[in-house]
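These come from Swiss-Prot:
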MUTAGEN   ARG23 to Glu  Impaired developmental regulatory activity
MUTAGEN   TYR37 to Asn  Impaired developmental regulatory activity
MUTAGEN   ILE38 to Ser  Impaired developmental regulatory activity
Amino acid sequence: MEMKRVMMSSAERSKEKKRSISRRLGKYMKEQKGRIYIIRRCMVMLLCSHD
């Protein structure tokens, strides 16, 4: 595995780094989307509940 890392060109490393960043960003966005969905559902329940 170390040999593979040594043999990578700077362009390949840059590409891999961008992929890693986009993967983390995608995971973060998915998490936030889930939180917003839950908050929205709670708001609807609170606003629509009649006593």
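Here the Cβ of each residue, glycine as well, is placed from N, Cα and C on the backbone.
Don't look for the substitutions in this one, it keeps the originals.
Packing around TYR37 (mutagenesis position) is summarised by its Cβ count: 10 other Cβ atoms lie within 10 angstroms of its Cβ, all protein chains included.
In sequence order, the list of same-chain residues 6 or more apart from ILE38 (mutagenesis position) whose Cβ falls under 8 Å from its Cβ is empty. A Cα-Cα distance of 21 Å separates TYR37 (mutagenesis position) from ARG23 (mutagenesis position). Within 10 Å of the C-beta atom of ARG23 (mutagenesis position) sit 10 other C-beta atoms, taking all shown protein chains into account.
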